[in-house]
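Participant: Mind looking over this structure? Questions follow.
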Amino acid sequence: MQTPKLIRPTLLSMAILSSMAWATGASAALVPPKGYDAPIEKMKTGDHNFSCEAIPKPYTDKLVFRSKYEGSDKARATLNAVSEEAFRDATKDITTLERGVSKVVMQYMRDGRPEQLDCALNMMTTWAKADALESREFNHTGKSMRKWALGSMSSAYLRLKFSESHPLANRQQDAKIIETWFSKLADQVVSDWSNLPLEKINNHSYWAAWSVMATAVATNRQDLFDWAVKEYKVAANQVDKDGFLPNEMKRRQRALSYHNYALPPLAMIASFAQANGVDLRPENNGALKRLGDRVLAGVKDPSIFAEHNGEKQDMTDLKKDPKFAWLEPYCSLYTCSPDVLEEKHEKQPFKTFRLGGDLTKVYDPTHEKGDKGDNDGS
């Protein structure tokens, strides 16, 4: 039977709409970069010496903490030993959780012991059920702790969620509890760090955007992904023609250190965006590459920064290998020079809990070095 002519366009339109809907649905699921799908290395059985450390008490109080730069001038470049100790003490349970989740997830992805998975999930569900870190009472240091903790946990969780070993297949209730909590925290982080004046947007905002990007992929929320990309673009447009970040240059003797500290979240966001078909490398004429090149040059010759802001640079932090974990995503986005690759290989593996653990395992697994550095990173 011949289809009436009037109906043909309708059927064609339906077919087109159907194919568009399928394509949209197929591309809608957010994913991390390729290495996050790595399987568990070896499912170990039998005797073991793993024991899950006590879960720190969920932090449900107001997020008001002293700054380690308390009493410093606007440069925020001079540490206050007394207030730093008070800060470390007040935030100990939060950082213990961050480090614990990262470490145990790394151990589980290596050994595959059920006890390790139980431990990691129990840490996160315990805090989730307590509505930890959700306080609307906070100061700058407090909201900073919230976004750091979220980024640490959600990026470690990605290793579990996307592994081709599917460790969460039989833990869907735990996954739901954790992801619902991450989602709530991300909404608050977006609120905490939105609509700041440009002079107030610095590495803290970049780290906030990273925590939201990791959570976007963990919870498959496009709105969070879009916010992180938007914040990245603001950051990229702060990079000047010479590769400097004016707001980080204000940090005087710590300017180079803070330029380096700005790179991990930005490189990770760009890498995650790339995995989802969004190429951020051209933003502001290749700002990320310009920033990375400037920092690498500055590490070799700190006088570049000293000449720019008149301060001899404090290189203490830059002697710690995990501070260069950004080289993993960076060298996946760009073709790094042989000397940069050599330096990267010397410093590997890069394990830093604020980026979810072992980035070498994700980005450059052929240069992984077992459990070396499991307790390192910041």
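Placement of Cβ uses the backbone N, Cα and C atoms for every residue, glycine included.
Here the original residues stay in place, and none of the substitutions has been built in.
Feature table excerpt (Swiss-Prot):
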BINDING   Ser67, Lys68, His140, Thr141, Tyr258  substrate binding site
MUTAGEN   His204 to Ala  Loss of activity
MUTAGEN   Trp207 to Ala  Loss of activity
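Describe the structural context of each listed feature in the structure shown, including burial, neighbouring residues and relevant distances.
Facilitator: Sequence-distant contacts of Tyr258 (substrate binding site), defined by Cβ-Cβ distance under 8 angstroms and a gap of at least six in the same chain, are Asn202, Asn203, Leu245, Glu248, Arg251.
Neighbours of His204 (mutagenesis position), defined as other CB atoms within 10 A of its CB across all chains, total 21. Under the DSSP three-state reduction, His204 (mutagenesis position) is assigned to helix.
Under 8 Å, Cβ to Cβ, and six or more positions away along its own chain, Trp207 (mutagenesis position) finds Ser144, Lys147, Trp148, Gly151, Pro265, Arg354.
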Participant: Tell me the Cβ neighbour count for His140 (substrate binding site), meaning other Cβ atoms within 10 Å of its Cβ, over all protein chains shown.
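Facilitator: A 10 Å sphere around the Cβ of His140 (substrate binding site) contains 14 other Cβ atoms.
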Participant: Around Thr141 (substrate binding site), how many other C-beta atoms are within 10 angstroms of its C-beta?
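Facilitator: Summing over all protein chains shown, Thr141 (substrate binding site) has 20 other Cβ atoms within 10 Å.
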Participant: Can you tell me how far the Cα of His204 (mutagenesis position) sits from the Cα of Ser67 (substrate binding site), in Å?
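Facilitator: That comes out at 14 Å between the alpha carbons.
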Participant: When DSSP states are folded down to helix, strand and coil, where does Lys68 (substrate binding site) land?
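Facilitator: Lys68 (substrate binding site) sits in coil per DSSP, no helix or strand.
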